[in-house]
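Presented below is the structure to which this report refers.
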Amino acid sequence: MDANDYPRLYYTSMPSSSTSMVTTTRFSTSFSPSIPCHRQENFRRHSTSALAKRNGSESEKSAEIRENPDEIEVSRVSGRDSSLAFYTTAHETSSMLSRDSRDETLTPNEHIHQASSRRVSANDSVFEDGYVDFVDEPREHGSRRKSFEKFTDRNGEEKEGRVFELSTPQPTREAAPGAHQFQLPTLLVTSTPTTVFDHSDDEVWTPYRPPPNREYSSSSEPMMGDLTFRLQSGIHKKSIAVEGTEIALRDLRNEALQFIKEIYPEKGCSSLEDYILLYKHDLRSINILQLITTSSDVTDGTLVEVVIGSCPQNERIVVHPHTLFVHSYKVPTFCDFCGELLFGLVKQGLKCFGCGLNYHKRCASKIPNNCNGSKQRRPSAIPLSPSNSNILNLNERRHSRRESCLEALDAARPSSTLGGAATPNIFITSDDCGDAVGGNYLQMPRKDRSCSWSGRPLWMEIAEATRVKLQVPHTFQVHSYKLPTVCQHCKKLLKGLIRQGMQCRDCKYNCHKKCSEHVAKDCSGNTKASQFFLGSQADDGASEDRDDDLSLRSGSGAHKKAQNTPSAPLQGSEGSGSPGPVVSFAANALSNMPDDDVISSESANIPLMRVVMSKKQTKRKNNKLLKEGWIVHYTDQQNMRKKHYWRLDTKGITMYQDENTTRYYKEIPLNEILNVSMSPPDKTADYLFEIRTGVCVYFISGSPSDEKGSSLDAQSWTTAIQSALMPVTPQSSVVGGKRIDKLKVPTEGETGHLGAKIQTEHEFSQLYQIFAEEVLGSGQFGTVYGGIHRRNGQHVAVKLIDKLKFPPNKEDLLRAEVQILEKVDHPGVVHFMQMLETTDRIFVVMEKLKGDMLEMILSSEKGRLSERTTQFLVAQILEALRYLHHLNIVHCDLKPENILLNSNSDFPQVKLCDFGFARIIGEKSFRRSVVGTPAYLAPEVLRNKGFNRSLDMWSVGVIVYVSLSGTFPFNEDEDINDQIQNAEFMYPPTPWKEISENAIEFINGLLQVKMSKRYTVTKAQSQIWMQNYTLWSDLRVLEKAVGQRFVTHESDDVRWQAYEKEHNVTPVYV
């Protein structure tokens, strides 16, 4: 490359006399592509003769500038002739300071101001465009100048600032004769951007600040408007005027995009808007270029720098690795990730050099890479290494760019796919220079160095950033901590001996009860299922209130941006500041508890939840596509042939206009199809197969292209439709490659195991249509699906039992539920409709209801029911049990999931279902077998002792307890007798202080360990809690709606009617 091809640099030398002419000397700059442009130090002198000219003419200078319009001129006043100051860029030379002598020429101080105003931090991304800034003046070799902290501005006011400290330039010889190479100084200390000092004569230079609307280029004339600002990109500028006092960010980006397209018309980019960054020039800040994040950043006279990034900004993930090293703590300190105490005498944990946070060694591999590098006080013993010297301005830059980084993370999430597509670009801050613990690794003591202590790997950051974020609230419950733990929200100690605080049962986030209301809704889910994502919502931009979301907490639930104040050792009332054993620390902490911080009064029992054994009603959103294709068809009512694109799914057949549209001509639900058959073998029929419904018959004559494969295609269509009509594909009964022992499968026409006539699945499919995607529940012997009766359209629940899953000795278990359902007939028991048996399966058809009692409890406002609603439901349950016990039928698996509701009202009718565990037990008989769900079983069953019908009454007591409190009554870790005898444990003030004593007495009568002391159904119905006028009135309203009196008795009418007259109550059941 020829020297003339380099960007040009002008040198100006002025004696102290103000009448001297300004002489310019042309320099060419040399840059190496392998070295960052702001680290370049070698400049080649292009003309040695020009350097000797100290009194050149102004016309020479003007001619040089006109000849080289891309060159820069920088002037500087000095008491010596050889002072030097210049400024350039690597990729394209800026002409911000270029002036023709006949135009408005800047004063030397103006040049100084312009040169210093373009100084930016090395941390800023604008260095991707290669800004360079050097200042030099002659002095003796090796000399160092002291800093001047005070200076006088042009108004005579004294101000404070920082100064340049430079090395001495050393001329070196080059191979080419007559040429010299200068090693330019290296900037060590960043100065105040608007202040330049001359140390040669200890004089102070006052920079010139130009007016806001002063134009430096006439590339575009400004328009008249209320808001005027300028766009700049390299040597190009443009003035923009808009109406109003603000411009929207979208309009500003559009103006910048149009500006770039105008000045670079030959450069085409399909998604240029993704690469554009907008900065404003702010001379008052340390970083001159400030990222524009809001419309208020652009004011009248603002200079907007348009920067084109190297990668799309919506694919960048900002990663700030922690600088961890082993640390010995002299006072008790807590982990900022899990909140537990760092145990040990020495080397208890890890401390981040950047942000000062403290972690367990076991937590090091789980913490997010979100260090903010803002430790309040950096130890003076550890100096800044060159690789980390640019961290000085890190806080200011991140403060101004915090929200832009968050928005970049939000935009980056959908860019990563599972199929191996391009992953988002990762921007790692300069804290991490390749070593495992950060840039200061070599400056730590050797004994504290470690190559294993680092945050989670980058692939986890990518997976976390691209993961869909939802506002999932924490599920807090009272927890007793065995180790001293701090609240991860307020960073204060959780005090007490037991039940010190609240812990999320999913992500194990710990906090005070009073702080639980202020914790962000960012639960990360079960920690056992996702070990490596225990708090990975770093830089989450989903929440609009980012200032709150980025508040001072870090924990297992969601590890936010690291806080400025880490978990410091407890002081004052929170603990003794002196080092000592953990025992004395805990004792001091407990003795200093304030009065207002009392131990939580909530129950430590397990919250009510759906037991794994039963499924909640689910339904897939998208039906499975079974077959599709073009079909030509007609009906028995219309002979005109029509062509449509048929799609067969689990719900029906849909006829679309074409393959891609969503508009359809007609839909045939599967429950309306009565039969599908091929055409007769004779050649008289002009169709391939027919679909018979209750309204008409569809004849399929083929596909639009009548080929040889039409008959084969017709066969596949009939097979697919018949498969869709079949109830459910039977599950395999093969285990480990060998078929298990099964019941003897009778042939068609024989009597089945349950005494029912064997029927084919085709016959069953003609009566009922089962929706395989609508699973209502799953029990011991089978799965319950939703279905519909084809003829009358009644919705039913079909329990499908696979006989091949049971060995021969379990045949009685298959027969028990069907026999009980056939035997009972009561409004409080689910209605049995029909039972059909095929060669390998049994179909039990029952009525379908709206939901279950558990769903009603969980969906209530407080997570529990009121006493009035609970009394209403329990009264119906007791009446159904009274009927079953009269028939010597014990349910044995009574729980809210098996109590169905026929409506979504506040006072619905309930019915008992799922008699898979039911037993026939006499009044004085006992059974010994495995039955029921452990959470609702009586102690005698859990201890494998004999049980009788009082087993159901224990289950009723548990149901009443969970309905009123929303939690299970017992904790599995303690003996059940001890828990029952401990009234404080069983009935904590929250919420039992709001519940009547009669309700507690009713529960105590049912939850009796001794069966002889447990309430019977009759005694429970006559208990005082179940005897009040409001309950009787509500039940009478229900009976009126059902049309049958099945809960209350006529003998009670006289008593309650007298109550109405005595209290002047108007009955609502009439």
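Just so you know, glycine gets a Cβ as well, placed from its N, Cα and C.
At each noted site, the model still has the original residue.
Feature annotation from Swiss-Prot assigns active site, proton acceptor to Asp893; the stated evidence is similarity to another entry. Swiss-Prot lists Leu776, Gly777, Ser778, Gly779, Gln780, Phe781, Gly782, Thr783, Val784, Lys799 with the feature ATP binding site, giving similarity to another entry as the kind of evidence. Here Swiss-Prot flags 624-726 as domain 'PH', drawing on sequence analysis. Look at Swiss-Prot and you will find 770-1026 tagged as domain 'Protein kinase', backed by sequence analysis. Quoted from Swiss-Prot, the note attached to the mutagenesis of Pro332 to Gly states: Loss of sensitivity to phorbol ester or DAG stimulation of kinase activity; when associated with G-484. No effect on sensitivity to phorbol ester, loss of DAG stimulation of kinase activity. Among the mutagenesis results in Swiss-Prot, Pro484 to Gly has the note: Loss of sensitivity to phorbol ester or DAG stimulation of kinase activity. Loss of sensitivity to phorbol ester or DAG stimulation of kinase activity; when associated with G-332. The residue drawn here is the original one. One mutagenesis experiment catalogued in Swiss-Prot, Lys643 to Ala, is accompanied by this note: Small increase in basal kinase activity, no effect on sensitivity to phorbol ester stimulation of kinase activity. Under its mutagenesis entries, Swiss-Prot includes Ser925 to Asp with the note: High basal kinase activity, loss of phorbol ester-stimulated kinase activity and ability to phosphorylate pmk-1; when associated with D-929. Record note (Swiss-Prot), mutagenesis Ser925 to Ala: Loss of sensitivity to phorbol ester stimulation of kinase activity. The unchanged residue is displayed. Quoting Swiss-Prot on the mutagenesis of Ser929 to Ala: Moderate loss of sensitivity to phorbol ester stimulation of kinase activity. The mutagenesis experiment Ser929 to Asp is recorded by Swiss-Prot, whose note states: High basal kinase activity, loss of phorbol ester-stimulated kinase activity and ability to phosphorylate pmk-1; when associated with D-925.
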Structural state census, the domain 'PH' (624-726) (DSSP three-state): 19 helix, 47 strand, 37 coil
Pairwise Cα distance for Val784 (ATP binding site)/Asp893 (active site, proton acceptor) [Å, integer]: 17
Recorded positions listed as Pro484, Lys643, Val784, Asp893, least Cβ neighbours within 10 Å: Lys643
Sparsest-packed among the recorded positions, when each Cβ's other Cβ atoms within 10 Å are tallied, from Pro332, Gly782: Gly782
Nonlocal neighbours by CB distance (under 8 Å) for Ser925 (mutagenesis position), same chain, sequence gap 6 or more: Asn948
Gly782 (ATP binding site) and Asp893 (active site, proton acceptor), distance between Cα atoms, whole Å: 15
Separation of alpha carbons, Lys643 (mutagenesis position) and Gly782 (ATP binding site) (Å): 42
Residue pair Pro484 (mutagenesis position), Pro332 (mutagenesis position) - Cα distance, angstrom, rounded: 10
Using Cα positions only, nearest of the recorded positions to Pro332 (mutagenesis position) (Lys643, Leu776, Ser778): Ser778
The domain 'Protein kinase' (770-1026) [mean pLDDT, rounded to integer]: 85
Distance from Lys643 (mutagenesis position) back to Ser778 (ATP binding site), taken between C-alpha atoms, in Å: 43
Cα distance (Å, whole number) from Lys643 (mutagenesis position) to Leu776 (ATP binding site): 38
Candidates Leu776, Ser778: member of the binding-site residues with the richest Cβ shell (10 Å): Leu776
